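Heads up: the structure comes next, in structure tokens.
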Amino acid sequence: MTGSNSHITILTLKVLPHFESLGKQEKIPNKMSAFRNHCPHLDSVGEITKEDLIQKSLGTCQDCKVQGPNLWACLENRCSYVGCGESQVDHSTIHSQETKHYLTVNLTTLRVWCYACSKEVFLDRKLGTQPSLPHVRQPHQIQENSVQDFKIPSNTTLKTPLVAVFDDLDIEADEEDELRARGLTGLKNIGNTCYMNAALQALSNCPPLTQFFLDCGGLARTDKKPAICKSYLKLMTELWHKSRPGSVVPTTLFQGIKTVNPTFRGYSQQDAQEFLRCLMDLLHEELKEQVMEVEEDPQTITTEETMEEDKSQSDVDFQSCESCSNSDRAENENGSRCFSEDNNETTMLIQDDENNSEMSKDWQKEKMCNKINKVNSEGEFDKDRDSISETVDLNNQETVKVQIHSRASEYITDVHSNDLSTPQILPSNEGVNPRLSASPPKSGNLWPGLAPPHKKAQSASPKRKKQHKKYRSVISDIFDGTIISSVQCLTCDRVSVTLETFQDLSLPIPGKEDLAKLHSSSHPTSIVKAGSCGEAYAPQGWIAFFMEYVKRFVVSCVPSWFWGPVVTLQDCLAAFFARDELKGDNMYSCEKCKKLRNGVKFCKVQNFPEILCIHLKRFRHELMFSTKISTHVSFPLEGLDLQPFLAKDSPAQIVTYDLLSVICHHGTASSGHYIAYCRNNLNNLWYEFDDQSVTEVSESTVQNAEAYVLFYRKSSEEAQKERRRISNLLNIMEPSLLQFYISRQWLNKFKTFAEPGPISNNDFLCIHGGVPPRKAGYIEDLVLMLPQNIWDNLYSRYGGGPAVNHLYICHTCQIEAEKIEKRRKTELEIFIRLNRAFQKEDSPATFYCISMQWFREWESFVKGKDGDPPGPIDNTKIAVTKCGNVMLRQGADSGQISEETWNFLQSIYGGGPEVILRPPVVHVDPDILQAEEKIEVETRSL
């Protein structure tokens, strides 16, 4: 072994001066830095000689068969893998992620790279006498793990998680960070990508998100292509590396985004806010985790209540919202959510393009479920009587309709008023469900055969409440907030209340007239439309339209001081949340009056997010041209007070925000350049990020910037003090007889959130209180071990739980996983066999149509992408009844299968209705057929 290693050492010393521009070599720090850090993975190097490396360099990538140069060979003992680098598909990195083989050598330069340590390794270090170090995860030493193929563990032992050390909870920047702050790395422009670079730098300087990827990088696991979360993890690791590279190239992340969203292909300039939404949507989709919830069945319930209220008093409590629909419209203008299924599957059951809008609705529905349960459980909703009116008289005639839905307003649920005060139906908080470890095991009767029908979330009895799928991710934890809007009919005084989840606020920039209305509406009882900036930008008639355009053009060319008072961010917020009269062409359809009525719409925030993203609507796209509103909007660097926009019954404690970063656009609507100003969290200084250039700037420079997107973070000195107190306790390390396991994700919240919420250990526990089998292989990435005194302090301060002293693989989940895996395999094999037989038929007599929406759910289940089987077959969206016959709806999203395949799926899942297509039968006259045969014979004879 020593001799073989000597070959590599001598060879490496010869070729080290040869340095090529390779993707992985961009990550290689200087040589002295590498020598100062010992790599604990050198003991895994197998025996290899110079001749072996030369022979491998003449070969090809074992996956894509591309030839060198710059192939990478795995150095793991008994592994002969050779893969391509980042100049191609980067199969070498994929191999390392899948096998946890960390050491690889470039067969052209013979330089060695360790994926786990994220640094260059010199093999002559292994020849020394220094003992090997145990592998301990450092705070910023990230290990890129991918999702392994699902295998049921054969044993019930778990790796012992690490004990939390002082660095795990320390939030103070050390002296080295203050002198040479990390995170000051630029991003190279790779073809009009300044919009992406500015957006990435703004997100990179959001500590809750970046710290999640740096400290919980092992949780960036997904089997969904193109694995944006892994590319983002890699980028954050490079940007915040202690070696402080001058700039990096975000090629992998950009290629992944372009694969999913065609908008960003090519080299044209794009919108930074659109890129932000697309990126965060993809990260949520890949990182989301399911949390089981219990919900009333039926889903749509209406409550009858009376409201005889003083209208003026109602106006006092609610300012109007031109509306929450502003953000809806902005979102729709920028395109639908961008998701994609894995296009590289070896077996596509039915070739069909993924319906991105449906997937968008699915996620919006998931996020809706997240916020519904959080809002209702904490009692902040409670029909919001006080927020609507302080004088409410109840009788049995009038109605308050409570709606809860997502931003797209696609999924609406009306809630019983008596349910709103029934906490046992919903969990006590979003992150903690006290029944997760106390619930009885799921039914073991999980499809023992093909005969019994299986229905999703099937209840044992009609009276049982059904389980509803709820999802959360680090994205929703950080950026999701809730708006409560209310529409009051001015005829019958009926009030309809709606909860909407938002990830950013798209604020209008009020003009001079709008500012005058906002500032003059100091009397809250007057019903005045005082913030409908949309009206100012949508005049009726061509003459007014042209004059408005000329006016805005002149305004954009003349300094803002010439036109009147300075517009502040508070003005934009007031315009967004202002009272909105619904009249004229915009009358309210009252469900009680059954007519169009005049109404008033109010809007306030029920829950503020940890990081508030504010988008200023500077770009307006007219019929034939686009314009940019260049009005300067002043914004505070610290102390943004959002108390005036908070709902009265909101449980929010912290409503003050400090600025983290701001994205600016210089230029016109058709061309321009994006930069970002960001505050470094380690030294609290402001920097300008202009592609690969990073420059320190003053606070006044930031305040004078033309803001387009702003990121604000909740400010809490109390949270800072609490973190320091816990860090000091951890540094003392009192001896204790018991050790407690705690979620890494929650610890990240504790370190970076102003309001971390109750402790939640449910991300590594199943509903039975054990570790799910699929998480057993990487449990050390999910938990840390705390001494008893630290746990006691955290638990007494934040509550939650459950307390965990012992980790074990859940036997019940293991049995269920084996059953469900067997079911997947059987259903998939039978479908493939039946579908192949169907494809061989030349002219089938009948076709059975099936909803592609349902089929995609079933396909995700049998391929292991979704843990739950779909519900009954639902063909109602593709079927239409004419003259008593069920026919295929024109343009329906449907697929064609054989009768045998339909019977197979229907026998398992049930549902319907049957939609049958019968190809028309062409009757041929025998005389004509005989004449054609005669002509054919004569032709052949010639």
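Using the three backbone atoms N, Cα and C, a Cβ is placed for every residue, glycine included.
Marked as Zn(2+) 1 binding site by Swiss-Prot: C39, H41, C114, C117.
If you look up Swiss-Prot, you'll see C74, C79, H95, H101 marked as Zn(2+) 3 binding site. The Cβ neighbour count for H95 (Zn(2+) 3 binding site), using a 10 Å radius and every protein chain shown, is 23.
For the published mutagenesis C194 to S, Swiss-Prot gives the following note: Abolishes deubiquitinating activity. Does not inhibit lysosomal trafficking of ADRB2; when associated with Q-673. When other Cβ atoms within 10 Å of the Cβ of C194 (mutagenesis position) are tallied across all protein chains shown, the result is 23. In the three-state DSSP reading, C194 (mutagenesis position) counts as helix.
Look at Swiss-Prot and you will find C194 tagged as active site, nucleophile.
Contacts of H673 (mutagenesis position) defined by a Cβ separation under 8 A and a same-chain sequence distance of 6+ are given as C194, H665, H666, G667, in order along the sequence. In Swiss-Prot, the entry for mutagenesis H673 to Q states: Abolishes deubiquitinating activity. Does not inhibit lysosomal trafficking of ADRB2; when associated with S-194. The structure shown retains the original residue.
Annotation comment: Swiss-Prot describes 818-921 as domain 'DUSP 2'.
What surrounds the Zn(2+) 1 site, by Cβ distance within 8 Å of the Cβ centroid and not counting C39, H41, C114, C117, is the set P40, L42, Y102, L103, Y115, A116, K119, V121 from the same chain.
For the domain 'DUSP 2' (818-921), DSSP puts the residue distribution at 45 helix, 24 strand, 35 coil. Each residue in L75, E76, Y81, S96, T99, T104 lies on the same chain as C74, C79, H95, H101 and has a C-beta within 8 Å of the C-beta centroid of that Zn(2+) 3 site, without being one of the site residues.
C114 (Zn(2+) 1 binding site) has C74 as its nearest neighbour among the binding-site residues C74, C79, H95, going by CA to CA distance. Taking C39, H41, C117 as the binding-site residues under consideration, the smallest Cα distance to C79 (Zn(2+) 3 binding site) is found for H41. Each of the binding-site residues C39, C74, C79, C114, C117 was scored by how many other Cβ atoms lie within 10 Å of its Cβ, and the smallest score goes to C79. Restricting the average to the domain 'DUSP 2' (818-921) gives a pLDDT of 90.
In the three-state DSSP reading, H95 (Zn(2+) 3 binding site) counts as helix. Neighbour count (other Cβ atoms within 10 Å of the Cβ, all protein chains): 21 for H41 (Zn(2+) 1 binding site).
Long-range neighbours of H101 (Zn(2+) 3 binding site) (same chain, six or more residues apart, CB within less than 8 Å of its CB): S44, C74, L75, E76, C79, Y81, H95.
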